[in-house]
Every structure is written in structure tokens, then in C-alpha cells.
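Let me begin by presenting the structure, written as C-alpha cells, before commenting on it.
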Amino acid sequence: MSEIRFTNLTWDQVITLDQVLDEVIPIHGKGNFPTMEVKPKDIIHVVKDQLIGQGIIVKDARLNGSVASYILASHNGISYKDLDVIFGVELPGNEEFQVVKDAVLDCLLDFLPKDVKKEKLSPDIMKDAYVQKLVKVCNGHDCWSLISLSNNTGKNLELKFVSSLRRQFEFSVDSFQIVLDPMLDFYSDKNAKLTKESYPVVVAESMYGDFQEAMTHLQHKLICTRKPEEIRGGGLLKYCSLLVHGFKPACMSEIKNLERYMCSRFFIDFPHIEEQQKKIESYLHNHFIGEGMTKYDYLMTLHGVVNESTVCLMSYERRQILHLITMMALKVLGELNILPNTQKVTCFYQPAPYFAAEARYPIYVIPEPPPVSFQPYHPLHFRGSNGMS
């Protein structure tokens, strides 16, 4: 029996989709640049028309990832941060990449406040002022670009232009995409009204393959995937985020292999400690703004998974990344003004160099942060002097 990848949205899901597309999202400018108030349905429509006008072939526009999952199962407590939009386009060469970037930056001018003088605002100026992240990938398997628009609360509007992408999901619960073109056409009709008797047919697809199976995983908050060896390094960070938000492995007998794959891939893609730190900090910034204790729980969960399932590192590399995660977690506690209780912390002390010639060493305490032992998957909660835990 073949898998069914598609389904039509119900009336309630279409209403949720309409609310998401009609919500005003602020795009914050750097420095003295003003904040733009943008509705997703407007910018998606304008960008699509601009690309077509510039000769770019646009197959469709879709909502992707956590926002699509939210629309399908918002009643299950599913939430989202970023609003990910995928434009299916043809990008045969570098020239088309440049056309896409310039078209998007030009569209942003339309959303500036009316009193702003736009004549001297070049694409480069708009990029520096409003783009948080600009990515271009073109290799044997993947050909896509990403323009992420800045939002200080972490609710970034991410526009992704995909010509080819070997893998478009990490886990079944984030494999959903919702085709937006019927809604865009509906919005273009000024006389159309969204009613239960008359609403557009909107299709959702699971890139995982079996839509109903993926939907069951989403409804029951289960972690499952296919071909884990294809998951890139960021999959480890997403996996730990799912754990922190109440998701559980669908199959406990397979989860250790999955964790080992993800840990190995993370350290292959980010081999140096500086890269690892940058990647983790970026993930925290994008997904945990204003969520201090959740951020702390996330770091402790990441610590547990790395500690239990990393098999590809030398001993000193392993200690290095675990120490980094621990220090990041303690920094979060410091920002929350929560002081750790050290009564149950095991400390190991290094004897001073001038005792090296002695056969027996006395124990001295030196002012260095001691190693801290954490249990995997069960984040520690230090009890502070202010009563918080």
C-alpha cells in the first residue's frame, strides 16, 4: 500500500492559517532605521509577483516547519517561533541568486513607513538594516538561498528560495508544508469572504512521506525520523529542543542509534569548539528569547545527550564541549540571578606545581570552576538563595 503524502486542510485549520498569515509581524531595523509592520500574506504575495516579474520561475509558495505544524495541531499545544516560507523556484546560476536577493530587498521598500524617503536606500543599505541572516547554498545536491528578516523577539520571517534540496525535514513532526497559492489567490479577490461554506482548498504535504503517520507523531508528541544518517549537524539541536518541549522518542530501541548519528554529524559539520559555540549560541538566540529557565533546561538536555551518545571525539574534545555547555548553562542561571547550591557538587583539585617532587600530595583548593556532573535527559535545577529553583 502506497503512502499518502497529502491532505486538505479542514475549515478550522484554514481559519488558523488565515490568522497566521494576517498577523502583523514587526521587522526591526538596526540603528535608526524604522520598524516595518508586515503581514505575511502581503510580503509573500509581493515577493512572488516581483520574482515572476523578474523572470524567475516560481512553482509555489509554502509554509514550512513548526509554523505548519502549529496550523495542523495548534489545539495540541504546538507552538512556533520563526515563520518559515519556502518559494519553489528555478535557480540555474548565480545570476538568478542575485535577482532573487535584489527582488526581496526591493520589496522591503514597499513596507517602510510612508514618511521615509526611499530614493537613496539601495539594496545593500536595506540588507544591512533589516536582514538578520543571508545564506546561499549551491552544491551537487542542494541549491537554495535564505533571507531572514530581523525580529527582536525571535519571531523571524524567513524567506527560503529552493531550487533543489535533498532533505527538507529532520523529524516527522517538522516535515509538514502547506501550499499557500490558493490562499494568495483568495486574498487577491477583493469580494471574497472566508466562510465555512466557501473557502479555498488548501493542501498540506508531509515530506516525511506518510502524512497520517507523521500527524499521529505530532498529535502524540513523538520523535521519529527516516534515514537519520542524512540529518545535518543542526538536527542534534532540534532534537534536544523537542525533548525539552515534551516530545518523547517513538521507539526507545532506536533512539540511541539516532542520537549517535546526530552527535557525530554535529561534530563533523562543526569540528572546532569556536564553531560549536557559535552554532549553539545562535540556536539559543533564535529559539529561546525571554525563556531563561527553558533555555537552561535545553542546555542541560543537550549536555546529557552529548555526554551519553558522543562516540566520535577524543577525550579532551569531549571534555571541552561538555565544559562549554556547562558554562553556558551556569551563565543562564547567573542572568536569572539564581545561585547554584554547591553542597552536592563533586570537586577535583589540582596540586600546586611545587609539590610535584613529593611522593604524597596534600589537597589544596584553587579558585577554578570545578567540574560538575549532570544526569542526561533530567535537567538539574539548582536551588538559589532567593527561593527559586
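Just so you know, glycine gets a Cβ as well, placed from its N, Cα and C.
Just so you know, the substitutions we noted aren't modelled in this structure.
One mutagenesis experiment catalogued in Swiss-Prot, K136 to P, is accompanied by this note: Decrease about 50% the poly(A) elongation activity; when associated with E-312 and E-313. What Swiss-Prot says about the mutagenesis result for E158 to Q is this: Loss of poly(A) elongation activity. Per Swiss-Prot, mutagenesis C312 to E is noted as: Does not affect poly (A) elongation activity; when associated with E-313. Decrease about 50% the poly(A) elongation activity; when associated with P-136 and E-313. According to Swiss-Prot, the mutagenesis experiment L313 to E carries the annotation: Does not affect poly (A) elongation activity; when associated with E-312. Decrease about 50% the poly(A) elongation activity; when associated with P-136 and E-312.
Shown on the structure are the features that Swiss-Prot records.
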residue	record	Cβ within 10 Å
K136	mutagenesis position	16
E158	mutagenesis position	20
C312	mutagenesis position	13
L313	mutagenesis position	17
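If you take the Cα of K136 (mutagenesis position) and the Cα of E158 (mutagenesis position), they are about 13 angstrom apart, rounded to a whole number. Secondary structure from DSSP puts L313 (mutagenesis position) in coil. For L313 (mutagenesis position) paired with E158 (mutagenesis position), the C-alpha to C-alpha distance reads 34 Å. A distance of 33 Å separates the Cα atom of C312 (mutagenesis position) from that of E158 (mutagenesis position).
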